[in-house]
Amino acid sequence: MDDKQWERFLVPYRQAVEELKVKLKGIRTLYEYEDDHSPIEFVTGRVKPVASILEKARRKSIPLHEIETMQDIAGLRIMCQFVDDIQIVKEMLFARKDFTVVDQRDYIAEHKESGYRSYHLVVLYPLQTVSGEKHVLVEIQIRTLAMNFWATIEHSLNYKYSGNIPEKVKLRLQRASEAASRLDEEMSEIRGEVQEAQAAFSRKKKGSEQQ
């Protein structure tokens, strides 16, 4: 495909990311209206660059005419404050009627050897386009802020070392992953106190805005 064909091919994926970001951010807004803790802290999204798509297709032996079977061309990340929030968000997504969950991978219960932790869902999302309805695959990653910090660092190191991270650095990453996991556990233990403090701050902020 030339540049124009790739641009046309990626249009529905960009549309899917933007629509889902609006919908998922809307969930957080509804919790805020109710002065309740939102299991969603924030949402980000992206469409894979063409170079990354081609690299993965080569690595996974995916022919170009089957490129739509790639599950993460469109991707969203949902960040949560607490590990328990991940289960709540997961149940919300499974209950939705505007897309269908077609795959899931739990890297929290069984983290990768590198130390990577996250919960992945793949959904089939229907789009309304000028040519009619089109379904695209979107990967949704759900993780805590600590998990996301670790994953961002690992991604940067993978890029720096072209996927061949030195063993000494790998060991430090694994230790950092264990530390991040302990942090999540500790935060879960004081969840009630954290939420009370956040609620008090939110009430104070609203009060000052109304004055």
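Every residue, even glycine, has its Cβ placed from backbone N, Cα and C.
Substitutions noted, but not modelled.
Model, not experiment: these values are computed from the prediction.
In the structure as shown, the Cβ atom of GLU139 (mutagenesis position) sits within 10 Å of 19 other Cβ atoms. Per Swiss-Prot, active site, proton acceptor is recorded for GLU139.
Taking Cβ-Cβ distances under 8 Å and a sequence gap of 6 or more within the same chain, the neighbours of ASP72 (ATP binding site) are LYS48, VAL122, LEU137, GLU139. Sequence annotations record features per position, and here Swiss-Prot assigns ATP binding site to ARG46, VAL47, LYS48, SER52, LYS56, ALA57, ARG58, ARG59, ASP72, ARG77 based on a large-scale study or a structure entry.
Residues or ranges marked as guanosine 3'-diphosphate 5'-triphosphate 1 binding site in Swiss-Prot: ARG46, VAL47, LYS48, ARG59, ARG105, LYS112, GLU113, SER114, HIS120, ALA151, THR152, ILE153, GLU154, HIS155.
Look at Swiss-Prot and you will find ASP72 tagged as Mg(2+) binding site, backed by experimental evidence.
Annotation note: LYS25 (mutagenesis position) sits in a helical segment as assigned by DSSP. Where Swiss-Prot documents LYS25 to Ala as a mutagenesis experiment, the accompanying text is: No stimulation by (p)ppGpp, protein still forms tetramers.
Around PHE42 (mutagenesis position), the same-chain residues six or more apart in sequence whose CB sits under 8 Å from its CB are LYS25, ARG28, MET79, listed in sequence order. For PHE42 to Ala, Swiss-Prot lists a mutagenesis experiment annotated as follows: No stimulation by (p)ppGpp, protein still forms tetramers.
A mutagenesis experiment is reported in Swiss-Prot for this position, ARG46 to Gly, and the note states: Loss of (p)ppGpp synthesis, protein still forms tetramers. Secondary structure from DSSP puts ARG46 (mutagenesis position) in a beta strand. All chains included, 14 other C-beta atoms sit within 10 angstroms of the C-beta of ARG46 (mutagenesis position).
In the three-state DSSP reading, GLU139 (mutagenesis position) counts as strand. One mutagenesis experiment catalogued in Swiss-Prot, GLU139 to Val, is accompanied by this note: Loss of (p)ppGpp synthesis, protein still forms tetramers.
Counting every protein chain shown, the Cβ of ASN148 (mutagenesis position) has 21 other Cβ atoms within 10 Å. What Swiss-Prot notes for the published mutagenesis of ASN148 to Gly is this: No stimulation by (p)ppGpp, protein still forms tetramers.
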Alpha-carbon distance [GLU154 (guanosine 3'-diphosphate 5'-triphosphate 1 binding site); ARG46 (mutagenesis position)] in Å: 18
Assigned conformation of GLU113 (guanosine 3'-diphosphate 5'-triphosphate 1 binding site) - DSSP reduced to three states: coil
HIS120 (guanosine 3'-diphosphate 5'-triphosphate 1 binding site) - helix vs strand vs coil (DSSP): strand
For guanosine 3'-diphosphate 5'-triphosphate 1: widest Cα to Cα gap among ARG46, VAL47, LYS48, ARG59, ARG105, LYS112, GLU113, SER114, HIS120, ALA151, THR152, ILE153, GLU154, HIS155 in Å: 26
Cα proximity to LYS56 (ATP binding site), best match among recorded positions GLU113, HIS120, ASN148: HIS120
Cα distance (Å, whole number) from ASN148 (mutagenesis position) to GLU154 (guanosine 3'-diphosphate 5'-triphosphate 1 binding site): 10
